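Student: In case it helps, Swiss-Prot gives these features for our protein:
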type	residues	note
DOMAIN	37-112	domain 'DEP'
DOMAIN	255-316	domain 'G protein gamma'
DOMAIN	333-448	domain 'RGS'
MUTAGEN	W306 to F	Diminishes interaction with GNB5
Amino acid sequence: MAQGNNYGQTSNGVADESPNMLVYRKMEDVIARMQDEKNGIPIRTVKSFLSKIPSVFSGSDIVQWLIKNLTIEDPVEALHLGTLMAAHGYFFPISDHVLTLKDDGTFYRFQTPYFWPSNCWEPENTDYAVYLCKRTMQNKARLELADYEAESLARLQRAFARKWEFIFMQAEAQAKVDKKRDKIERKILDSQERAFWDVHRPVPGCVNTTEVDIKKSSRMRNPHKTRKSVYGLQNDIRSHSPTHTPTPETKPPTEDELQQQIKYWQIQLDRHRLKMSKVADSLLSYTEQYLEYDPFLLPPDPSNPWLSDDTTFWELEASKEPSQQRVKRWGFGMDEALKDPVGREQFLKFLESEFSSENLRFWLAVEDLKKRPIKEVPSRVQEIWQEFLAPGAPSAINLDSKSYDKTTQNVKEPGRYTFEDAQEHIYKLMKSDSYPRFIRSSAYQELLQAKKKSGNSMDRRTSFEKFAQNVGRNIPIFPCHKNCTPTLRASTNLL
């Protein structure tokens, strides 16, 4: 019989611990009531042309029974409940691989208890290969493989090529046993076995109901962690649940513990969360913005002199004038301007012209402090304090009271990160005020436009210059012989 197939099955201990077991038990109680001889769903044999369809009932019979026996008023709710039970394989349509319930005359059949999901089946791919191979041996229209099943069979045949002979022999043996059964019994068992695999190897696009929710599994494996309330309170209804053993009484939380919990939840509320779509958009925009600066994707301009024999890069470095790409990059963000030495210099010149350079000078001094040897740190901390933060400092900066008080305490024990809070506050001020003014300033715009014009003029004259340089490097110049023509002598002198 079909029940004799040795599909993979878990032990009883694992079955009892399955998080889906409560749902299975409730569904099976309803199925047992459906199969009751007196008050259950009437099961009948239907004649169809020259054949008979044994042990079936219609989808409308299920919906009506659920409304009547489970006190369900809405037919849509009854249809939804029936669809969930069908998706778990407790009953199935006899002519469709999609396990769903329709409120019409579609014929359904109950699954045998041997194939119920409460038995915690874990069939392997070899079992599925034997089943599909057996289907191909039986010359029946109702047993023909669907498209996705044929693709699965071909994939399994490639995967188990070495032991396919054994799989074929096992399928052949099962097919011989099936032929010895009664015709009606064989028809019922074939449909039940097909429904079993429709649950465990569903049609593409359908949900696999046998998958275990990782959250439920974690709660079942660690019941003590999940039963404990965040606020130290015990739920009476949950504590009397048959699936949760009573836990020992815990002491009520102290005031300090409650304060810690409140602080923790406040931090969680303040956390900045982004949707995956927003993160993807941000990553795409960042990639598009920095595309021209990635030499793996686009050739750099100017090119690498070690690869192209073009000395434009060295000439620009010697002139200490930033390129157009370099100036344009300062506008991406304040970090880009501060990372570039020329960008820092231009930013500082602009702030000095507005008599507000103390913030940037303080930020640069703190960055320099982090790189100093440890023996120079205390003296350098005092110098920064006297210049920017002490009362009557020549270049006083504007700090909020909280940052100033914390920095005052840190100065008593000087270290490389004494001014960390003050530096962060100044950075935010520059990012929101000084940096936008620098980008909008005429100094930056003139520098950017000047680089664009110089870049265009360089493009117009570099073609001949490169040609002349290449000719001068590649063609040897020999002294002109006294008998050479004037034209050749003039050309030689020109080179």
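Placed from the backbone N, Cα and C atoms, the Cβ positions cover glycine too.
Although substitutions are noted, the structure shown does not include any of them.
Note that this is a predicted model, so its numbers are computed, not measured.
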Student: Around the C-beta of W306 (mutagenesis position), how many further C-beta atoms are within 10 angstroms, looking at every protein chain?
Tutor: 8
Student: Name the secondary structure element type, per DSSP in three states, that contains W306 (mutagenesis position).
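Tutor: DSSP call for W306 (mutagenesis position): helix.
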Student: DSSP-wise, what's the residue breakdown of the domain 'RGS' (333-448) into helix, strand and coil?
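Tutor: Going by DSSP assignments, the domain 'RGS' (333-448) contains 86 helix, 0 strand, 30 coil.
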Student: Average the per-residue pLDDT over the domain 'DEP' (37-112) and send me the rounded value.
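Tutor: That stretch averages a pLDDT of 90.
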